[in-house]
Structures are given as C-alpha cells and as structure tokens.
Amino acid sequence: MTEPKRGRVQWDEANIVEIESNKPVRQKITEPKTPYHPMMDDDGSLSPRGRAFDECVDDMQRAEELRNVLNDAAASSSRNSSQGSGGGGWSSSDEEEEEADPMDQDEEGSGSGKNERFNAHRKAHYDEFRKVKELRSSGSFYEEEEEEDDGAKGSKSETTTNSRHTKGGNKELDATKTVSGTSSSSSPELI
C-alpha cells in the first residue's frame with residue numbers, strides 16, 4: 001500500500017456509514033413560516049413611511065391635550081390634599097412654583113437642595129485633588145509637610161530625609177528618620 005500524501009485527508013467511509021445508521025431519528029418541525037406583510041399606503045403602493053404627516057400632527061395635538069388634562073388633574077389633587085390634611089405635607093410658598101407644571105416639579109422638586117449639596121461636595125473634592133496635584137508638581141507640598149512635621153514634634157526631634165526620587169514630576173519620600181534622645185525609627189512613607 002502506498003503512503004498517503006501529506007496534507008491530504010483520507011476518510012474512513014465505512015465508519016461514516018456506521019455512525020449515520022446509528023444516529024437517532026430527530027423530530028421534524030412541520031410548522032409553517034410566519035407570513036411577512038409589507039407596509040402599504042392607502043393607495044396600495046409599498047412605502048417605508050407608515051402614516052401621513054397630517055396623522056402625526058393630529059397625534060401631537062392629542063398628546064398636548066392629554067398632557068394639559070393630566071397637569072390640571074395633578075394640580076387639583078395636590079391642592080385638595082394640602083387643604084384636606086390641614087396644611088400637612090408638601091406645599092409651595094412661591095407663586096411661580098404653584099403655576100408651574102406638576103411634571104416639571106417632580107424633576108426639580110425636593111431633591112434640588114440635596115443635589116446642590118452633592119454638587120458642592122463634588123466640586124470641593126475635585127478642587128482638593130487639583131490643589132494637591134499643583135503642590136506636588138511645584139514641590140511646595142513637601143516643604144509645607146516638613147514644616148508641619150517640625151512644628152508638631154517640637155524642639156526635641158529633628159526630621160531628616162534620606163533620599164528623594166523624582167520621576168515624571170512625582171516625588172516620593174522614601175524614608176524619614178526621627179532622631180531624638182531615646183528613640184529612633186525608620187519607616188517608609190509614601191505620598
């Protein structure tokens with residue numbers, strides 16, 4: 001027998017026939033396909049546009065009428081609930097807020113004070129980060145920190161730095177030694 005050529009596949013056809021005969025019978029689906037109905041205009045021609053422009057304008061007018069009715073109902077129910085509860089609950093002292101749409105009041109409502117506080121905290125947080133970044137890039141951050149350390153430890157201790165590494169504007173304080181009469185410690189401090 002000759003050796004098969006490299007890169008060619010030889011099929012064992014007897015094995016394939018045996019596998020096909022042992023396969024289980026599968027159920028055939030006899031359900032008809034879903035029919036497709038293209039959109040058609042009133043005149044019978046195919047068109048990608050579903051409705052006429054006038055019908056859309058009518059829908060917009062109906063939507064505006066519905067919004068007005070809902071706003072009136074919401075305003076009257078809020079007036080009734082504030083009068084019936086003896087002044088308890090939410091009530092507005094401003095004339096403008098009372099005349100505004102109730103739907104708009106939901107968006108601006110009672111969360112505005114909370115939202116303002118959140119924005120103030122967020123602004124302060126990012127400003128603090130920006131200030132630290134500026135101080136680090138100018139190097140004055142480390143000078144201020146050393147002055148604070150000197151003032152806090154008093155006259156008995158002296159702060160010395162072993163080494164500073166500058167790489168891409170980022171300064172790290174590797175080790176700080178505190179020298180005093182009885183104790184000395186060395187601990188890495190990253191900023």
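From the backbone N, Cα and C atoms, a Cβ is placed for every residue, glycine too.
No substitution from the list is modelled in this structure, which keeps its original residues.
Worth saying up front: this structure is predicted, and the values here are computed from it rather than measured.
In Swiss-Prot, a published mutagenesis experiment is listed as Val9 to Ala, annotated Loss of binding to protein-phosphatase 1 (PP1); when associated with A-11. In this chain, no residue six or more apart from Val9 (mutagenesis position) has a CB-CB distance below 8 Å.
Sequence-distant neighbours of Trp11 (mutagenesis position): no residue of the same chain at least 6 apart has a C-beta under 8 Å from its C-beta. Quoted from Swiss-Prot, the note attached to the mutagenesis of Trp11 to Ala states: Loss of binding to protein-phosphatase 1 (PP1); when associated with A-9.
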Going by DSSP, is Val9 (mutagenesis position) part of a helix, a strand, or coil? coil
